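Novice: Got these off Swiss-Prot a minute ago, pasting:
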MUTAGEN   Leu41 to Phe  Reduces the catalytic activity and does not lead to the ability to perform C-glycosylation
MUTAGEN   Met62 to Phe  Reduces the catalytic activity and does not lead to the ability to perform C-glycosylation
MUTAGEN   Gly111 to Pro  Reduces the catalytic activity and does not lead to the ability to perform C-glycosylation
MUTAGEN   Asn340 to Gly  Abolishes the catalytic activity and does not lead to the ability to perform C-glycosylation
Amino acid sequence: MLNKDANGFQDLDPQYSFISKVHIIASKIKPEDDEKLHSILDESDIRDWESRKGLAKVLQFMERSWIETHKNLRALISKERPDFIFGDLLDQQACVDMRNEFNIPMAIHFGQMPFHLAPAKYIPGLPGFQQRYLTSEHASIWGRISEDFFALGLVFSLRHHFRWRKQMRDQAGAAPLAFSRKPDSLILVNTFFGFEPPKELPPLLVPVGPILSDNYSPLTPELESFLSTHKNVLYIAFGSHINLTGGSRFTKLFDGINSAIQSGFIDGVVWTLKPPKTSSSSSNPLPNFDPKFYHITPFAPQRAILAHPSTTLFLSHCGASSINEALFHGVPILGLPIYNDQFKYALCIENVGVGLKMDKTDFEAKEVHQKIGRMTTEPSFQQDSKRMMGIARIAARRKHLAADLIEEELLDHEGRFSLSSKSDVRHRRPPHLQTASARMSWFRAGNYDIYLVYALVLGSAWWIGKTILGTGIKLAMGKWLR
C-alpha cells in the first residue's frame with residue numbers, strides 16, 4: 001500500500017484512499033547495507049556450514065530492527081489503541097508482544113506454511129527447507145533420514161543466533177517468546193493446497209492464496225509489438241533484489257538461451273535486466289543482444305507478460321509472488337532459486353509438474369538448453385500448468401475469505417472479553433477458531449492419561465488372573481499328588 005521513493009517506502013499509493021495515516025516505526029535500510037546483505041544471500045549455500053554463518057549475519061541484521069520496532073510500536077499503540085493488528089512474518093515478534101501486552105486481536109501473514117506450526121509426520125525434515133523431498137511418499141528411508149539430519153544441522157548452526165535473540169529481548173525487558181506447535185492467533189498463508197503439499201491444519205491456520213490484485217499494469221507498446229511478432233517467448237525475471245548482470249551465472253544463462261533459440265525451442269526472449277554496477281561493468285560488459293530475438297528492459301509489467309499467449313516459459317528465481325503469478329496465468333517455470341524460500345518453491349514446481357529447477361552453484365549452459373527444450377516440447381508441462389492455473393484461479397478467491405476471517409476474529413474478540421476496568425480483563429470464552437487441544441497439555445490432548453488408565457486396568461486384570469490361575473493350579477496339583 002506504500003509507494004517507493006527516494007526516502008523509502010513512505011508514500012501512500014493513491015488507489016488505497018481508505019488509509020488515512022502511515023506511521024513509520026523503524027528506520028529504512030541503507031542502500032549499501034541492502035546491497036551487502038543481498039550479496040551475501042546471492043552467494044550463500046544453505047548446505048554449506050561456512051555459508052550458514054553469513055545467513056546468520058543476515059538474519060541477525062534483520063531481527064535487530066525489533067528493538068526499534070518494539071519501542072515505537074509500543075508508543076504508538078499506547079496512544080492510538082488500534083482495534084486489530086495485522087502483521088507480517090518479519091514483524092511477528094513485535095506484533096505478538098503488542099498483542100500480549102495490550103490484549104489486541106491479531107493476524108499474521110506468512111508466505112508459505114510456517115515450519116513450526118501444525119507439523120505432519122509424513123513431511124520429513126524441516127518444512128520449507130527440504131533438500132529433495134517435500135513428503136515421505138516417494139522418499140526412501142535414507143532420504144527421509146537425510147532430511148532429518150539436514151534439519152538438525154541447520155538448527156544447530158543457528159544456535160548462537162537463538163541465544164543472541166534471547167539476550168536482545170532480555171536486555172529490552174521483553175517477555176520470553178513462547179514456542180507452540182499450534183497457532184494461538186489467526187495465521188493467513190499466501191499459498192494454496194495443490195501447489196503446497198496438503199496436510200491437516202488447525203482452524204487458525206488458513207491458506208488464502210494466491211493473493212493477487214484484480215488489476216495489473218498493461219503491456220507497453222514496445223512489449224506488445226515484440227510479443228505479437230513472436231510465438232514462443234521466454235520471459236526472464238529475477239525479482240527486485242537479485243542482479244545477475246555479469247559473472248558466470250549470467251554467461252551460462254545467456255549461452256544456454258542462445259542455444260535454445262538456435263534449436264528452435266524459443267523464438268524470442270523478454271529479459272528484465274538491471275543495468276550492471278559501475279564497478280563491474282568494465283570487466284563484465286553485457287553482450288550485444290540481437291533485437292530480433294531479445295527485448296531487454298529494466299522493468300516489465302510481469303503479469304501482463306505472463307498473460308500474453310506468446311509467453312510459453314518463465315525463467316525465474318522462484319520468488320513467492322512470481323510463482324503465484326505464473327501459476328495463475330498457467331506459464332511453466334524454469335527455476336533458478338537463489339536464497340530462502342525460493343528453494344522450497346523450486347521443489348514445489350517440480351512436484352506438481354509445472355516446472356524444472358537448476359542448482360545455482362553448478363548449473364551449466366547445456367542444462368539450460370536441455371531443460372528449455374524439454375519444457376517447450378513435452379506436453380505434460382503445458383497440461384499440468386493448465387491444471388494448476390484452474391486451481392490457482394479458484395483459490396485466488398480466498399483473499400475475500402481472509403478479510404472475512406479478520407472480521408470474525410475482531411468480532412469474536414470483542415464478545416469474548418468483559419472489561420470492567422483497565423486492570424480487570426476476564427476471558428468469557430476461548431477463541432472461536434482455537435481447538436481445545438491448543439489449551440491442553442500434550443498428555444491430556446493425546447488421551448495418554450486414558451491410555452495409562454487402560455494399561456493399568458488391563459495390567460491389573462492380567463496380574464489378578466495370573467495370580468488366581470497360578471493359585472488354582474498349585475491347589476489342584478497338591479490334591480493330585482496326594
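The backbone N, Cα and C atoms fix where each Cβ goes, glycine too.
The noted changes are left out; the structure has the residues it started with.
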Novice: Rounded to a whole number, how many Å is the Cα of Asn340 (mutagenesis position) away from the Cα of Gly111 (mutagenesis position)?
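Specialist: Gly111 (mutagenesis position) has its Cα 11 Å from the Cα of Asn340 (mutagenesis position).
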Novice: Would you kindly give the Cα-Cα distance separating Gly111 (mutagenesis position) and Leu41 (mutagenesis position), rounded to the nearest Å?
Specialist: 18
Novice: Determine, from DSSP, whether Met62 (mutagenesis position) sits in helix, strand or coil.
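Specialist: Once the DSSP labels are grouped into three classes, Met62 (mutagenesis position) ends up as helix.
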Novice: I'd like the number of other C-beta atoms within 10 A of the C-beta of Gly111 (mutagenesis position), please.
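Specialist: Counting Cβ neighbours of Gly111 (mutagenesis position) within 10 Å gives 22.
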Novice: Please identify, from the mutagenesis positions Leu41, Met62, the residue with the sparsest Cβ neighbourhood, meaning fewest other Cβ atoms within 10 angstroms.
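Specialist: Each of the mutagenesis positions Leu41, Met62 was scored by Cβ atoms within 10 Å; lowest is Met62.
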Novice: DSSP on Asn340 (mutagenesis position), three-state: which is it?
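Specialist: DSSP call for Asn340 (mutagenesis position): coil, neither helix nor strand.
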Novice: Taking just the CA atoms, what is the gap between Gly111 (mutagenesis position) and Met62 (mutagenesis position) in Å?
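Specialist: Each residue's Cα considered, Gly111 (mutagenesis position) and Met62 (mutagenesis position) end up 17 Å apart.
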Novice: Per DSSP, to which secondary structure element type does Gly111 (mutagenesis position) belong, with helix, strand and coil as the options?
Specialist: coil
Novice: Near Asn340 (mutagenesis position), how many other Cβ atoms are within 10 Å of its Cβ?
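Specialist: Result for Asn340 (mutagenesis position): 20 other Cβ atoms within 10 Å.
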